[in-house]
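Working notes, structure below.
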Amino acid sequence: MIKNNKRIKSTVCALSLVALTLGSAVSLACTRFVYLDPHNPDYPITARSMDWADDTETNLWIFPQELKRSGGAGQYSLEWTSKYGSVIASAFDGRKGMASTTDGVNEKGLAANVLWLAESEYPKTKPTAKKPGLSVAAWAQYVLDNFATVDEAVKSLQQEKFILVTKQVEGQKRLATLHLSLSDSSGDSAIIEYIDGKQVIHHSKNYQVMTNSPTFDQQLTLNAYWDQIGGNVMLPGTNRAADRFVRASFYVKNVNPNKLIPGVAEKGKIEKDKADLATAFSIIRNASVPYGYSLPDMPNIASTRWRTVVDHKSLQYFFESAVSPNIFWVDLKKINFAPRGGSAAKLDLGPNQSTIYSGQASGHFKPAQPFEFAGL
């Protein structure tokens, strides 16, 4: 199923959803958005935050072309060979059977992000030889390995060539339930969710923001309600996903760095690009949860551990840890993504992503064997 730019204007429905979301806890609080500066329209930027109660054990990886992959779904796993190289942020890659790709960008400028969605329900059909399985832990990587644009990825995903599978979160009585966002160098965007066992794709350049619960169609309803109020009058300010969605949506549409930096419009493309990067970082920080903040009765409201920003046109991947004084970045143009005989490269970020890097960090990656995706 695919939904394209459907506007929902029912205020009554929106008010009901506001009441519903105020009464529910968020399982995992992350935010993702695509910033499209109307004064710099050919320069899209994607930013995301990772909020989690414990150390996500995140590292950065360089994956080359022609890397053989298995989808982590047991006997009938989807198998493929990567067409494009990528730089990604992992989670739990030090734990056998737990690793995943949570965020990243490939050499063509396609970005992928997975965020928590408690309402996710994946197909109950078991993988077979004719229709193999793909673990949610490998979902983002599959897209980065195989596609150059959002449109190309969406057209392939619509064919449903695989069955998406999940497993219980280690030490918890719940399944890993995620949804996927995609964005590219044209500013195109897509949100892919599994609701009631069926794939739902929201594909439009207008779908710039994604958080967690509720489902994306309901987030659009909430946003329509707040649009009527107007962000200059009042914006919801809690750490809940619905509130972060509204705040991020307001700012990505209303910020104007040209007003803040004198003469930026006349200083040329480089200065405009710098201003847009600063804007993206400021918005994602606004949607972040302060480090060390938690609620005793709501353990799933968690601190922001790290943030990433993707410069799709310059092919730069920025990383900011909550416990490091520096932002650093990886310039994909400086990386040789040619096949490496099955090997990859890893940038060890240390416990709680506390290892300090500065500036362009591609030279600090060390050869490493790719991790295996968490699976059945």
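Backbone N, Cα and C define each Cβ position, glycine as well.
Pulled from Swiss-Prot:
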type	residues	note
MUTAGEN	Cys30 to Ser	Loss of activity
ACT_SITE	Cys30	active site, nucleophile
MUTAGEN	Arg48 to His	Retains 6% of wild-type activity
MUTAGEN	Asp51 to Asn	Retains 5.1% of wild-type activity
MUTAGEN	Asp51 to Glu	Retains 10.9% of wild-type activity
MUTAGEN	Trp52 to Phe	Retains 4% of wild-type activity. Retains 0.13% of wild-type activity; when associated with Y-116
MUTAGEN	Trp52 to Ile	Retains 0.9% of wild-type activity. Retains 0.02% of wild-type activity; when associated with N-116
MUTAGEN	Trp116 to Asn	Retains 81.2% of wild-type activity. Retains 0.02% of wild-type activity; when associated with I-52
MUTAGEN	Trp116 to Tyr	Retains 1.5% of wild-type activity. Retains 0.13% of wild-type activity; when associated with F-52
MUTAGEN	Arg244 to Leu	Retains 7.4% of wild-type activity
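Shown on the structure are the features that Swiss-Prot records.
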residue : record               : Cβ within 10 Å
Cys30   : mutagenesis position : 29
Arg48   : mutagenesis position : 24
Asp51   : mutagenesis position : 28
Trp52   : mutagenesis position : 20
Trp116  : mutagenesis position : 21
Arg244  : mutagenesis position : 27
Cys30 (mutagenesis position) and Asp51 (mutagenesis position), distance between Cα atoms, whole Å: 5
Spatial neighbours of Arg48 (mutagenesis position), counting only the mutagenesis positions Cys30, Trp116, Arg244 and Cα distances within 10 Å: Cys30
Among Cys30, Trp52, Arg244, which are recorded as mutagenesis positions, the nearest neighbour of Trp116 (mutagenesis position) by Cα: Cys30
